[in-house]
Amino acid sequence: MADPEVVVSSCSSHEEENRCNFNQQTSPSEELLLEDQMRRKLKFFFMNPCEKFWARGRKPWKLAIQILKIAMVTIQLVLFGLSNQMVVAFKEENTIAFKHLFLKGYMDRMDDTYAVYTQSDVYDQLIFAVNQYLQLYNVSVGNHAYENKGTKQSAMAICQHFYKRGNIYPGNDTFDIDPEIETECFFVEPDEPFHIGTPAENKLNLTLDFHRLLTVELQFKLKAINLQTVRHQELPDCYDFTLTITFDNKAHSGRIKISLDNDISIRECKDWHVSGSIQKNTHYMMIFDAFVILTCLVSLILCIRSVIRGLQLQQEFVNFFLLHYKKEVSVSDQMEFVNGWYIMIIISDILTIIGSILKMEIQAKSLTSYDVCSILLGTSTMLVWLGVIRYLGFFAKYNLLILTLQAALPNVIRFCCCAAMIYLGYCFCGWIVLGPYHDKFRSLNMVSECLFSLINGDDMFATFAKMQQKSYLVWLFSRIYLYSFISLFIYMILSLFIALITDTYETIKQYQQDGFPETELRTFISECKDLPNSGKYRLEDDPPVSLFCCCKK
């Protein structure tokens, strides 16, 4: 007799044969045989890799690929991280160097307090920054240079933004102002002579009307080459620094804040030559990345094949149940055929392949998108490590975490949705009421971060202590606000959240001792008592031949 497995497969695949099979009268023995075959097929599908090896001698290729992949992807990420670390360090050190170079009297950690308060100090700062720019080659200890535009070097743009008209008389409490903003700019060429005198003698041909002035911006470009990568057997990158020094007088409070912003872009060096073995090492790294791509491609194909087989078996089982039991399979039972771990591995493989391609482009200096590559490789590595948990879950002593998370997730999501409503209410209230009086409540983002820190018990005293006492009513409100938030979230909501997880954990432990509730699918499978090493599962591997040939006759 031919393998009955194919009967079910054939009937589930072709609607015409399904109708034929449904109408055909089969003997009770044949029906029992079909049920037995379906149970055995389902039981084999839900076996772990070791049991499948005992049942049919099938090698656990996906497990071997995942173990190999986790080692290779982790090594790749570490190597890329070390390279990216040099890029980040070079950016940060250059930004600090530029602040010391172009901001007069700048000291570290002065970004929030660096400001001037007199007109002469404003002109001093402007003249100092321009002079440092013109004397760059004489004052800078780095390999910085002006940007070349053809035969000329890029100029520094000095722009002031101010109200079109403004007559302000604070003594009389009167003003006349046109809020339209105008801009005036002029340029300073690096090769032009520049005479430095006193602020009264030389004001850069720039006259500032501080009553109307909003901002003054000095913008210029510099270039540099990151040579430290050579010591790590990597080709250097070329950097473009777009520097903007801003004198902010928008508040007109008598305090002009000064800041330096550094917009950095990495470019491929146009003409380079490095002696030694750097080129060879670069080729080795690209070969390694190519092998990672090949490994992930194999993993991707195997997992996609497994997902497709699961969906095919799902449809086959649904048709079988409808044909023999006149019942529809529940959605929860159907979802058991969709392996979420495989889907996660597929996503990680796709991210790794794309990230590895970008990494190879970066190493070849034809691409400089470090941030995108970091996100792709970092996310993929995280998912690869999480995917290994699936194989640990096949052991009863290791799958408690997985089962608890799966069981608790729906209730946790519902609970978090309710808690989020309360949390957002406190965020909006704290921002609008406490924002003018507390540094940690100046923006919605800062409010959310501050409240989340309070939930974790961090920085509580500082949050209370930094509240200004200029308004007694607001100060009293802040105490009620903070005490109620801490009491509500730490003692009630957080405790209920932990209790929700704990209750699920205890339930899972009890299930492990007394047995899990049987679904309709699991009950159907449990009637198959054949052990993996019984040899009966090997019969399912025969080529497919339909038993119901008479349907087509």
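Cβ atoms are placed via backbone N, Cα and C, with glycine included.
Asp108 to Asn appears in Swiss-Prot as a published mutagenesis result, with the remark: Abolishes basal channel activity without affecting channel activation by a synthetic agonist; when associated with N-111 and N-112. Sequence-distant neighbours of Asp108 (mutagenesis position) (same chain, six or more apart, CB under 8 Å from its CB) are Ile96, listed in sequence order.
Its Cβ taken as reference, Asp111 (mutagenesis position) is surrounded by 13 other Cβ atoms within 10 Å in the chains shown. Quoted from Swiss-Prot, the note attached to the mutagenesis of Asp111 to Asn states: Abolishes basal channel activity without affecting channel activation by a synthetic agonist; when associated with N-108 and N-112.
Under the heading of mutagenesis, Swiss-Prot lists Asp112 to Asn and annotates it as follows: Abolishes basal channel activity without affecting channel activation by a synthetic agonist; when associated with N-108 and N-111. Sequence-distant neighbours of Asp112 (mutagenesis position): no residue of the same chain at least 6 apart has a C-beta under 8 Å from its C-beta.
Spatially close to His252 (mutagenesis position) yet at least six residues away along the chain are His211, judged by Cβ distances under 8 angstroms. Under the heading of mutagenesis, Swiss-Prot lists His252 to Ala and annotates it as follows: Increases inhibition by lumenal H(+). Decreases inhibition by lumenal H(+); when associated with A-283.
For His273 to Ala, Swiss-Prot lists a mutagenesis experiment annotated as follows: Increases inhibition by lumenal H(+). Decreases inhibition by lumenal H(+); when associated with A-283.
DSSP gives His283 (mutagenesis position) a helix state. Among the mutagenesis results in Swiss-Prot, His283 to Arg has the note: Increases inhibition by lumenal H(+). The residue drawn here is the original one.
For His283 (mutagenesis position), the count of additional Cβ atoms within 10 Å of its Cβ stands at 12 [all protein chains shown]. Quoting Swiss-Prot on the mutagenesis of His283 to Ala: Constitutive active channel; abolishes inhibition by lumenal H(+); retains the Ca(2+)-dependent inactivation of the Ca(2+) current. Decreases inhibition by lumenal H(+); when associated with A-252. Decreases inhibition by lumenal H(+); when associated with A-273.
The mutagenesis experiment Ala419 to Pro is recorded by Swiss-Prot, whose note states: Constitutive active channel; abolishes inhibition by lumenal H(+); increases the pore diameter. Cβ neighbours of Ala419 (mutagenesis position) (same chain, under 8 Å, six or more residues apart in sequence): Phe489, Ile493, Phe497.
Recorded in Swiss-Prot as a mutagenesis result, Tyr423 to Ala carries the remark: Nearly abolishes channel activation by a synthetic agonist. Around Tyr423 (mutagenesis position), the same-chain residues at least 6 positions away in sequence with a Cβ under 8 Å from its Cβ are Leu451, Phe489.
In sequence order, no residues are near Glu449 (mutagenesis position), counting only same-chain partners six or more apart with C-beta under 8 A. The DSSP secondary structure for Glu449 (mutagenesis position) is helix. Among the mutagenesis entries in Swiss-Prot is Glu449 to Lys, noted as: Abolishes channel activity.
Quoted from Swiss-Prot, the note attached to the mutagenesis of Glu449 to Ala states: Constitutive active channel; greatly impairs inhibition by lumenal Na(+).
Quoted from Swiss-Prot for the published mutagenesis Asp458 to Lys: Nearly abolishes channel activity; inhibits starvation-induced autophagy. In this structure, Asp458 (mutagenesis position) belongs to neither helix nor strand by DSSP; it is coil. Taking a C-beta cut-off of under 8 angstroms and a sequence separation of 6 or more, Asp458 (mutagenesis position) has no same-chain neighbours.
Its own atom aside, the Cβ of Asp459 (mutagenesis position) has 14 Cβ atoms within 10 angstroms in the protein chains shown. Quoted from Swiss-Prot, the note on mutagenesis experiment Asp459 to Ala is: Decreases in Ca(2+) permeability and selectivity; decreases channel pore dynamic behavior.
According to its DSSP assignment, Phe497 (mutagenesis position) is helical. According to Swiss-Prot, the mutagenesis experiment Phe497 to Ala carries the following note: Nearly abolishes channel activation by a synthetic agonist.
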Subject >> Integer Cα-Cα distance in angstrom, Asp111 (mutagenesis position) to Asp459 (mutagenesis position) >> reply: 23
**OP:** Pop the Cα-Cα gap between His283 (mutagenesis position) and Asp459 (mutagenesis position) into the table, whole Å please.
**Re:** 50
Subject >> CB contacts for Phe497 (mutagenesis position) [other CB atoms within 10 A, all chains] >> reply: 15
Subject >> Three-class DSSP secondary structure - Asp112 (mutagenesis position) >> reply: coil
